[in-house]
Amino acid sequence: MKKLLPLAVLAALSSVHVASAQAADVSAAVGATGQSGMTYRLGLSWDWDKSWWQTSTGRLTGYWDAGYTYWEGGDEGAGKHSLSFAPVFVYEFAGDSIKPFIEAGIGVAAFSGTRVGDQNLGSSLNFEDRIGAGLKFANGQSVGVRAIHYSNAGLKQPNDGIESYSLFYKIPI
C-alpha cells in the first residue's frame with residue numbers, strides 16, 4: 001500500500017483541472033531534516049493571479065501549493081510519505097530579468113505515520129509552516145531555499161515536530 005502512495009499522488013496531481021487564467025508550476029526540492037534525514041518533494045502550484053501593495057519596490061502576491069514529500073532516514077520513522085496543501089504569500093521585489101522574493105505560508109499535511117525520522121509527531125495530521133527566499137527569472141522559472149516546520153500545534157501529545165530545509169527548483173507548465 002505504501003509503495004502505491006507515490007503513484008496515487010502523481011495520478012491525482014496530473015488529473016487536477018487548472019483554469020486557463022491561472023498559471024501552474026511544477027517544483028522539485030531536495031532537503032535535509034534537523035535529524036540528519038533527507039526529504040524529496042514534488043509540488044504543484046497555482047498562481048493567485050492577484051497583486052496587492054504594488055509599488056516600485058515590489059508587490060505582494062501568492063499561490064496555492066500541493067505537495068508530496070518522501071521522508072528518508074531515522075531509526076523508527078524511515079520511509080514515510082506526506083501530502084500537503086498550503087496557501088503561500090510571496091513578496092516579489094521589482095526587477096527586470098531576475099526578481100528576488102520571500103515567501104511564507106501555513107497549511108496542512110497528512111503523514112503516512114506518526115513517526116517521521118526520529119521524531120514522534122503524535123498525529124498523522126499536522127500543520128505546515130514555511131518560510132523561503134529565492135529568485136524568479138523572466139522565463140518563469142524559480143530557484144530558492146525553504147524551511148518547512150510540521151507539528152500538530154499541541155493538539156495531541158507527543159508533539160516533537162520536524163523540519164525540512166531544502167533547495168527547490170520550479171518551472172511553469
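Backbone N, Cα and C atoms are what each Cβ position is placed from, and that goes for glycine too.
Among the sequence features in Swiss-Prot, the mutagenesis site His81 to Ala or Asn is noted as follows: Does not affect LPS deacylation activity. Under DSSP, His81 (mutagenesis position) is assigned to a strand (E or B) in the three-state scheme.
Sequence-distant contacts (6 or more apart, same chain, Cβ under 8 Å) of Ser84 (mutagenesis position) comprise Asp65, Ala66, Gly67, Thr69, Gly107, Val108, Ala109, Ala110, Glu128. Record note (Swiss-Prot) on the mutagenesis of Ser84 to Ala or Cys: Does not affect LPS deacylation activity.
Where Swiss-Prot documents His149 to Ala or Asn as a mutagenesis experiment, the accompanying text is: No deacylation of LPS. Sequence-distant contacts (6 or more apart, same chain, Cβ under 8 Å) of His149 (mutagenesis position) comprise Glu128, Asp129, Arg130, Gly161, Ile162, Glu163.
The active site, charge relay system annotation in Swiss-Prot covers His149 (among others) and rests on experimental evidence.
According to DSSP, Ser151 (mutagenesis position) sits within a strand segment. Swiss-Prot gives this note for the published mutagenesis Ser151 to Ala or Cys: No deacylation of LPS.
The active site, charge relay system feature in Swiss-Prot is assigned to Ser151 (among others); the stated evidence is experimental evidence. Counting only same-chain residues at least 6 apart in sequence, those with a Cβ under 8 Å from the Cβ of Ser151 (mutagenesis position) are Leu121, Asn126, Phe127, Asn159, Asp160, Gly161, Ile162.
Listed in Swiss-Prot is the mutagenesis experiment Asn159 to Ala, annotated as follows: 304-fold reduction in activity. Mapped onto three states, the DSSP output places Asn159 (mutagenesis position) in coil.
Per Swiss-Prot, mutagenesis Glu163 to Ala is noted as: 142-fold reduction in activity.
According to Swiss-Prot, the feature active site, charge relay system maps to Glu163 (among others), an assignment based on experimental evidence. A 10 Å cutoff on Cβ-Cβ distances gives Glu163 (mutagenesis position) a total of 19 other Cβ atoms nearby, all chains included.
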Inset, instruction - Take the Cβ of Asn159 (mutagenesis position) and count every other Cβ within 10 Å, whichever protein chain it belongs to. - result: 16
Legend entry - Cβ packing number for His81 (mutagenesis position), 10 Å threshold: 19
